[in-house]
Amino acid sequence: MAAAVLNPGFFLLILLLSFSISPSLQYVSESEPLVRFKNSVKITKGDLNSWREGTDPCSGKWFGIYCQKGLTVSGIHVTRLGLSGTITVDDLKDLPNLKTIRLDNNLLSGPLPHFFKLRGLKSLMLSNNSFSGEIRDDFFKDMSKLKRLFLDHNKFEGSIPSSITQLPQLEELHMQSNNLTGEIPPEFGSMKNLKVLDLSTNSLDGIVPQSIADKKNLAVNLTENEYLCGPVVDVGCENIELNDPQEGQPPSKPSSSVPETSNKAAINAIMVSISLLLLFFIIVGVIKRRNKKKNPDFRMLANNRENDVVEVRISESSSTTAKRSTDSSRKRGGHSDDGSTKKGVSNIGKGGNGGGGGALGGGMGDIIMVNTDKGSFGLPDLMKAAAEVLGNGSLGSAYKAVMTTGLSVVVKRIRDMNQLAREPFDVEMRRFGKLRHPNILTPLAYHYRREEKLVVSEYMPKSSLLYVLHGDRGIYHSELTWATRLKIIQGVAHGMKFLHEEFASYDLPHGNLKSSNVLLSETYEPLISDYAFLPLLQPSNASQALFAFKTPEFAQTQQVSHKSDVYCLGIIILEILTGKFPSQYLNNGKGGTDIVQWVQSSVAEQKEEELIDPEIVNNTESMRQMVELLRVGAACIASNPDERLDMREAVRRIEQVKT
């Protein structure tokens, strides 16, 4: 019997049918383990109702799920939902391409679940839960692809598992704020890819391995481990008693060879010293109070850690000019508390020498208004304001002052313009005061003296992007959603485009763009500050104070340009998207993340998704937009400025990104 001849088209039909059927089968197979995972835990602060069996987890509708190329589940990011119960890791083994698990800020407890069964994991983030107990020493031996491990702010006990030090690709390890004991494995110092090691706030003991201290490009935090000594922690080991582990004694702790009688004598001496010190402060307080009564016309606005002080000395009016200025200050409510007629003289400097002076009403000692959108005020109004130190920046110190009218302002004392003549300073300040753009912080006023320059601007209650992104872990930080971060990036881009048009003739229209100079309004609208200062600074001061001088081109050619501002914009874009503090902001480059190298290498390997801050990843569609924006940031930080986007093109591409 002749064999039947099959039409080749039949095989093609079978092949096409298999392709058309396989995606739906993939959806079903991946939705089932996710639904089982959802059913195994309790949710107290939200829901996962979008997780429905038989639907496509990669449709963009499943909360907290993101997918690789929109086809297969690669990440589970379920945070702040009050999850509790038992995680069955076996359910997740049916997700073959799962790379990231993020369950931080929940209520999960008990021993660490058996995540070692998921050998393909690259990121495991379990911060801020209540996991407890010891972690098996060999727990991580099969997780060779793991890059980021966050176990911080839990209740883990025992020693650090040695298998962690055998993870060849590990870049970040966070185990701070647990109850870990024992010594730090020296093998951390030989882990080639390790960039961040945070073991702070534990009960670790012994000598910090020299290999960790010697490792370059490693950000280490070992603070609040009482019994550690040696390098990194800067605690000598002379007073550390290393116990014989065979004796079963507790971990090594500081010991003392001083007899008990000597201790009692020392305590008595300390008590006597404290009593004398208290008596001294009482005497000083009495003297100060008497001096205040004799000299009520001297007030200190603020001081900082470097003993810089902001002082305002009020002297009796003694000239016709002073009389006129006093009259004008009375109209503004600027007379002194005791009803006497005063004139304002700024005295801002180290040690409060009390020198210098000039009449109000436009004289050397007055506040010059350049923007009256928030009303007018004078130096006496600032003098009567409650003031506090905000901090020190690369250009000087900043102080917050709340005036009696309720207006809160920031007074920035700029230390690197002391040799600047009055005329160029006046011209620039008045020009700044005319700027109007929703993303530019326009100064309200300024004060000129040969020795001191002050710039007054409106206070932003949400502070800077730097603080909200890295320093605050409260409500402000939690509100930095993907939509909010995109709004900030686009606002910064619009502001920079405006500055590059307004100051097109300047080498650096901004020159100092970084997250500390991006302030946030109540609605998270970004306002750019500290711009266009280059013409006002001495070249030597500018190269030290302005961030644009940390660009690759300045290091290579000692030149800066408009493209240097583009580089700074790229750093901010990447900082916002990754949530990482850039090491580029630090003078010594130690600490933070080398965000340029990290991004460039990941983009080259087409691993952009791994760079995105897990806190803002919700679905596949938003991930696509984030990656697109990240590529714009990467195009802004090319080492060769000729290969960077120009500002106009960068802004155009940023505007195209939608939430």
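Numbering starts at 1 and runs along the chain as it is shown here.
In case you wondered, yes, glycine gets a Cβ from its N, Cα and C as well.
Per Swiss-Prot, the feature ATP binding site maps to L390, G391, N392, G393, S394, L395, G396, S397, A398, K412. Shown in sequence order, K412, R413, I414, R415, D416 are the residues of the chain, 6+ apart in sequence, with a C-beta less than 8 angstroms from the C-beta of G396 (ATP binding site).
As annotated by Swiss-Prot, domain 'Protein kinase' applies to 384-659. Confidence over the domain 'Protein kinase' (384-659), given as mean pLDDT on the 0 to 100 scale, stands at 89.
Under its mutagenesis entries, Swiss-Prot includes E226 to A with the note: Normal interaction with LURE1.2. The Cβ neighbour count for E226 (mutagenesis position), using a 10 Å radius and every protein chain shown, is 12.
The Cβ neighbour count for Y227 (mutagenesis position), using a 10 Å radius and every protein chain shown, is 18. Y227 (mutagenesis position) falls within a strand segment according to DSSP. In Swiss-Prot, a published mutagenesis experiment is listed as Y227 to A, annotated Normal interaction with LURE1.2.
Within 10 Å of the C-beta of D234 (mutagenesis position) we count 8 further C-beta atoms, all protein chains included. One mutagenesis experiment named in Swiss-Prot is D234 to A, and its note says Compromised interaction with LURE1.2. Reduced pollen tube attraction.
According to Swiss-Prot, the experimentally introduced change N239 to A is described as follows: Normal interaction with LURE1.2. Normal pollen tube attraction.
Apart from L390, G391, N392, G393, S394, L395, G396, S397, A398, K412, the ATP site neighbourhood in this chain, defined by C-beta within 8 angstroms of the site C-beta centre, holds R413. The secondary structure of L390 (ATP binding site), as reduced to three states from DSSP, is extended strand. For the binding-site residues listed here (L390, A398), the lowest count of other CB atoms within 10 A around the CB belongs to L390. A gap of 38 Å separates the Cα atoms of Y227 (mutagenesis position) and A398 (ATP binding site).
Among the listed binding-site residues, namely N392, S394, the Cβ with the most fellow Cβ atoms inside 10 Å is that of S394.
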